[in-house]
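*Asks:* Pasting a structure below so you can have a look.
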Amino acid sequence: MNYPGRGSPRSPEHNGRGGGGGAWELGSDARPAFGGGVCCFEHLPGGDPDDGDVPLALLRGEPGLHLAPGTDDHNHHLALDPCLSDENYDFSSAESGSSLRYYSEGESGGGGSSLSLHPPQQPPLVPTNSGGGGATGGSPGERKRTRLGGPAARHRYEVVTELGPEEVRWFYKEDKKTWKPFIGYDSLRIELAFRTLLQTTGARPQGGDRDGDHVCSPTGPASSSGEDDDEDRACGFCQSTTGHEPEMVELVNIEPVCVRGGLYEVDVTQGECYPVYWNQADKIPVMRGQWFIDGTWQPLEEEESNLIEQEHLNCFRGQQMQENFDIEVSKSIDGKDAVHSFKLSRNHVDWHSVDEVYLYSDATTSKIARTVTQKLGFSKASSSGTRLHRGYVEEATLEDKPSQTTHIVFVVHGIGQKMDQGRIIKNTAMMREAARKIEERHFSNHATHVEFLPVEWRSKLTLDGDTVDSITPDKVRGLRDMLNSSAMDIMYYTSPLYRDELVKGLQQELNRLYSLFCSRNPDFEEKGGKVSIVSHSLGCVITYDIMTGWNPVRLYEQLLQKEEELPDERWMSYEERHLLDELYITKRRLKEIEERLHGLKASSMTQTPALKFKVENFFCMGSPLAVFLALRGIRPGNTGSQDHILPREICNRLLNIFHPTDPVAYRLEPLILKHYSNISPVQIHWYNTSNPLPYEHMKPSFLNPAKEPTSVSENEGISTIPSPVTSPVLSRRHYGESITNIGKASILGAASIGKGLGGMLFSRFGRSSTTQSSETSKDSMEDEKKPVASPSATTVGTQTLPHSSSGFLDSAYFRLQESFFNLPQLLFPENVMQNKDNALVELDHRIDFELREGLVESRYWSAVTSHTAYWSSLDVALFLLTFMYKHEHDDDAKPNLDPI
């Protein structure tokens, strides 16, 4: 059953050449499906390294599949399975002796010669974008290759034959109007699967026009060559009407083809492309391109392309071709009459020669314009015709493939995902596209690339159902719904009822994606593949809690156990005291039994880590993590290591990225060493900066107090700038210091209110409020100058209490203050140890990195847009890739050049 126009293999008698040609074979009994040509994989022992052969795939054997005769002397003959994943293919070099060959009908039985995919007479095409990923197509003009071998180099043969698989190009629809080409590696594999589908079923079940239903003429196109073959009239999408039964249906299973770096799969039976690692409602149409529009190299609709290809073969098969795509064809066809014309539904095609084909619209307006311009002396083609090209401008080769993925990045979203379903997928696509541009520009010498995978955890959560929506008033409903879909996620996470659901949702999705990626890339872990996480907004906090295992319920129970107050026994009776003693003894006994039980459980089963992988880099973008840590009692330490907030055995490197006007972002460095509140964050380089200074070589700079508004008066201004190893003298800083102040204000809210009320209501019984306020301000200044003392040494004397006769308010404030200063010691005793030489300690690595503001950027407008501006930023993409590729250049013997 012949399917002309479907790229069926060509025979050497059409080539004008004898031996040494190339094509494919699948088995001798499959030849009827391809009009005499079938495909197989041949392993040639001791192959000639100079024969120019390029292997396409290692083909899996199927029982009962007969191979081409005359090939019994070879080692392996394997049946075709074009849909194996990348790791199951064996793309061995020509030196290994493996090659993909095609045997035409009649020559395989007689021991005739075969033609390789790249014959020795034609040098292989050299791609201009050979360095780097190549997972995305790019415009034809940017991806056009240098062709060698003269005018005959465009086509493998000098006569008209069926298009070869390397001349056909598959496309996917990037938007509603634009088709984007698959890279050569992907296109060859899709074409191989498509031809396998043709030879098993006779046609594609779900094909045709991607934007509508396909309608095929029952009679097919008129044949100008006089041939009246029903099979030749088939458009390629309709089932054959010859009555032949499909062959080998049981032997070949058409599996999806992995494309675009393994992120997507193509189902040739449905003509669709869909993502592997995330859900997408709209499937992506794919199309097989044979005829292309001049200039843009966009493919004609598949229905019209199939009809034109069939008509072209019927009229010009075996005739000489002269077209050469290396030279611009500017030869005028004025005065030339069309040698052949073919009518389509809305257009018609004129052939002025074998390789001069023009498409004309048959719309009324086009006909009128064509008539007028022709009367003015213009040719028909130059006035309204569109030149068509047969075969894609760039031949597909196996070398045009994406580089190996050695580093994956999970991109975690924050709040607002419920409001815009699938937003994280679009944001990750923007970040991936920005990273591809940066890789081509700055990391083109790398043979590997970084892959970004979106982590969508919000849509699978149930939470309260629609309870919050049911209690929402109808007035300004749009604003309320927006708040319910965005800011409500913060309240859910702070709720002890729903927090675990959010944590488990993200944890399970991270582990699912990692397991799926490793199953599709088995050598990822063996070759030392690394994993990083990029989190945004609230996603930073949830990711941090998953990695560290922070549980507020468990910590609260520990706090209650350590802070349990003994009742006053002075007014108890003897019987009450006796019962209380028995209660304590019983509790102690119960605690011992619980500890023994936990010990037995711990010895019998080991606790599995929350994540199945170690995080190499944890990037926080627009992160409020510092505020959450401050509210949990984290205070500056004395080690200068990120272990103070995130141990290195959990995550190798923590990096905090923020825009200076992002209202949600806060600094992390002042939570490790307090005096870093006076040191500015590291400025992130612009992506187009030439020869930027490496981040580890950048010296620290101080925040300019003159440019930052403060609440201190002129008399309290500081005239000198402290050294980087001294504690800050300013009473309050714009950066960093607000973290501690906000944390203290949130935890001691009740104490502050009580203190304020005590000062206002009872100041008449003590000192004046003016004196009190002045002394309080002075004491506050002194506290800022002092290093942070350990909670055990902190007493009520360190701060001025309201001096009044209100014993109740003073006592309440004292107790709340004492609880606050003891909280870090109770929860994190290892993080509050201080050193007298605290001023000499510096950070091992910088953590806070700040994007540069635009020269004409409005800060007020930027405050609205900056929180969501990270995804498409090329500066952020360059920063991420700089640290992800850094491990390839690290030298263990190299001294640490980080200044702080």
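Cβ coordinates are placed from backbone N, Cα and C, and glycine is handled just like the others.
At each noted position, the model has the original residue.
According to Swiss-Prot, the protein carries these features:
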ACT_SITE  Ser537  active site
DOMAIN    611-886  domain 'DDHD'
MUTAGEN   Leu590 to Ser  No effect on homooligomer formation; when associated with S-593
MUTAGEN   Ile593 to Ser  No effect on homooligomer formation; when associated with S-590
MUTAGEN   Asp662 to Ala  Markedly decreased enzymatic activity
MUTAGEN   Asp848 to Ala  Markedly decreased enzymatic activity
MUTAGEN   Asp875 to Ala  No effect on enzymatic activity
*Asks:* How many other Cβ atoms sit within 10 Å of the Cβ of Leu590 (mutagenesis position)?
*Replies:* 10
*Asks:* Do any residues at least six apart in sequence from Asp848 (mutagenesis position), in the same chain, have a Cβ closer than 8 Å to its Cβ, and if so which, in order?
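*Replies:* Looking at Cβ-Cβ distances below 8 Å from Asp848 (mutagenesis position), excluding near sequence neighbours, one finds Asn656, Phe658, Arg667, Leu668, Glu669, Tyr676, Pro681, Val682.
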*Asks:* Compare the C-alpha of Asp662 (mutagenesis position) with the C-alpha of each of the recorded positions Ser537, Leu590, Ile593, and give the closest one.
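*Replies:* Result: the closest of the recorded positions to Asp662 (mutagenesis position) is Ser537.
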*Asks:* Which value does the mean pLDDT take for the domain 'DDHD' (611-886) in this predicted structure?
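*Replies:* So the average pLDDT across the domain 'DDHD' (611-886) works out to 67.
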*Asks:* Out of Ser537, Leu590, Ile593, the recorded positions in the record, which is closest to Asp875 (mutagenesis position) when you go by Cα distance?
*Replies:* Ser537
*Asks:* In DSSP terms, helix, strand or coil for Asp848 (mutagenesis position)?
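*Replies:* The residue in question, Asp848 (mutagenesis position), is strand (DSSP, three-state).
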*Asks:* Using a 10 Å cut-off on CB atoms, tell me which of the mutagenesis positions Asp662, Asp875 is the least crowded.
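*Replies:* Minimum Cβ neighbour count within 10 Å, taken over the mutagenesis positions Asp662, Asp875, occurs at Asp875.
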*Asks:* Just counting, how many other CB atoms are there within 10 A of the CB of the residue listed as 'active site'?
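*Replies:* Here the count is 27.
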*Asks:* Measuring Cα to Cα, tell me the gap between Ile593 (mutagenesis position) and Ser537 (active site) in whole angstrom.
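*Replies:* On Cα coordinates alone, these residues lie 43 Å apart.
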*Asks:* Have a look around Ile593 (mutagenesis position) and count the other CB atoms within 10 A of its CB, chains all included.
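*Replies:* Other Cβ atoms within 10 Å of Ile593 (mutagenesis position): 9.
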*Asks:* Quick check for the class: what is the C-alpha distance, in angstrom and rounded, between Ser537 (active site) and Leu590 (mutagenesis position)?
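*Replies:* Leu590 (mutagenesis position) has its Cα 43 Å from the Cα of Ser537 (active site).
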*Asks:* Where does Leu590 (mutagenesis position) sit by DSSP, helix, strand or coil?
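*Replies:* Its secondary structure by DSSP: helix.
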